[in-house]
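Worksheet: one structure, shown below.
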Amino acid sequence: MCRRESLRTLPWLFWVLLSCPRLLEYSSSSFPFATADIAEKMWAENYETTSPAPVLVAEGEQVTIPCTVMTHSWPMVSIRARFCRSHDGSDELILDAVKGHRLMNGLQYRLPYATWNFSQLHLGQIFSLTFNVSTDTAGMYECVLRNYSHGLIMQRFVILTQLETLSRPDEPCCTPALGRYSLGDQIWSPTPWRLRNHDCGMYRGFQRNYFYIGRADAEDCWKPACPDEEPDRCWTVIQRYRLPGDCYRSQPHPPKFLPVTPAPPADIDTGMSPWATRGIAAFLGFWSIFTVCFLCYLCYLQCCGHWCPTPGRGRRGGEGYRRLPTYDSYPGVKKMKR
């Protein structure tokens, strides 16, 4: 009976062994073991130069977070999001860097209809996140190479739907000048001609003005709600970029006025290029050094001609030469051969 029972259980054991890789794959995709908490965060050397300036877009507009990385040895890649109007921690979409399948999607609650894509290239990888932006989903999105405890942040994309400025009550409302491209240090928008603003009350004696990009279907009727008075989480990044137009942006503390420092003296305009000026200076320096050396050589010749004695000078004639040897008899042939 024992042998028969063991024979009956062999097919079941064989089936379990064959299905183990599938179970492991299913468990890794459905119940991920990776977490969104990164113990050690590092930034790439070209992190600031490759990160574009913050962009101001309209609510409901579709945006894509493109992440492009070169060939690496990290086991996972991710898109890490920190939302401007949320006090919670960061959420993260984690993908396997080898196969490209999803390990964890912490953005599914904030972005339920978002789609992601992963492409493996010969020299690198491209992974992206596409969603419709809103006030709740505006924030900072970072491209990260990571493992279970460490992460290397490669790029940062800042998506904004509203931009807060302050103006004095007795001054007209300022209009910020938005850029047209993502390069540089100026906040930009792909549609700056649709810029609108609305009043959101007072803040520390200043008039709160919120600028937004109007919708194409209802630019004059629709207005977003005024946010809280507290500065958002994106302010630490936004304040690094320029916003021309004589506008005061909100700050967590009153601004500190620095003393005026004297301006450096202006350069004298010679009408010549700097390379021509350097060439003339080098030419004059060379000839000045050559002239000094030549004068020193002439002085040496003149001084030595009068003060330095030469061989044979100042002696009686003939005493300066060696006398020829004298022989009593001419040497024979045998002596010559020696």
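Placement of Cβ uses the backbone N, Cα and C atoms for every residue, glycine included.
For all the noted positions, this structure keeps the original residue and models no substitution.
Here the residue is the original one, while Swiss-Prot reports the natural variant E25 to K with the comment In strain: Isolate 10J, Isolate 2J, Isolate 29C, Isolate 27C, Isolate 18M, Isolate 33J, Isolate 14, Isolate 32C, Isolate 39J and Isolate 63J.
For the naturally occurring variant S30 to L, Swiss-Prot gives the following note: In strain: Isolate 8J and Isolate 16m.
Take the CB of G139 (variant position) and look out to 10 A: across all protein chains shown you find 24 other CB atoms. Natural sequence variation is annotated in Swiss-Prot for G139 to S, with the remark: In strain: Isolate 10J.
Quoted from Swiss-Prot, the note on natural variant M202 to T is: In strain: Isolate 2J, Isolate 10J, Isolate 25J, Isolate 39J, Isolate 45J, Isolate 29C, Isolate 27C, Isolate 18M, Isolate 33 and Isolate 14. The Cβ of M202 (variant position) has 12 neighbouring Cβ atoms from other residues within 10 Å, across all protein chains displayed.
In Swiss-Prot, a natural variant is listed as A218 to V, annotated with the note In strain: Isolate 2J, Isolate 10J, Isolate 25J, Isolate 29C, Isolate 27C, Isolate 39J, Isolate 18M, Isolate 33J and Isolate 14.
Swiss-Prot lists R323 to C among its natural variants, and the accompanying note reads: In strain: Isolate 13J and Isolate 51C.
Quoted from Swiss-Prot for the published natural variant K334 to R: In strain: Isolate 2J, Isolate 10J, Isolate 45J, Isolate 29C, Isolate 27C, Isolate 18M, Isolate 33J and Isolate 14.
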Rounded Cα-Cα span from M202 (variant position) to G139 (variant position), Å: 25
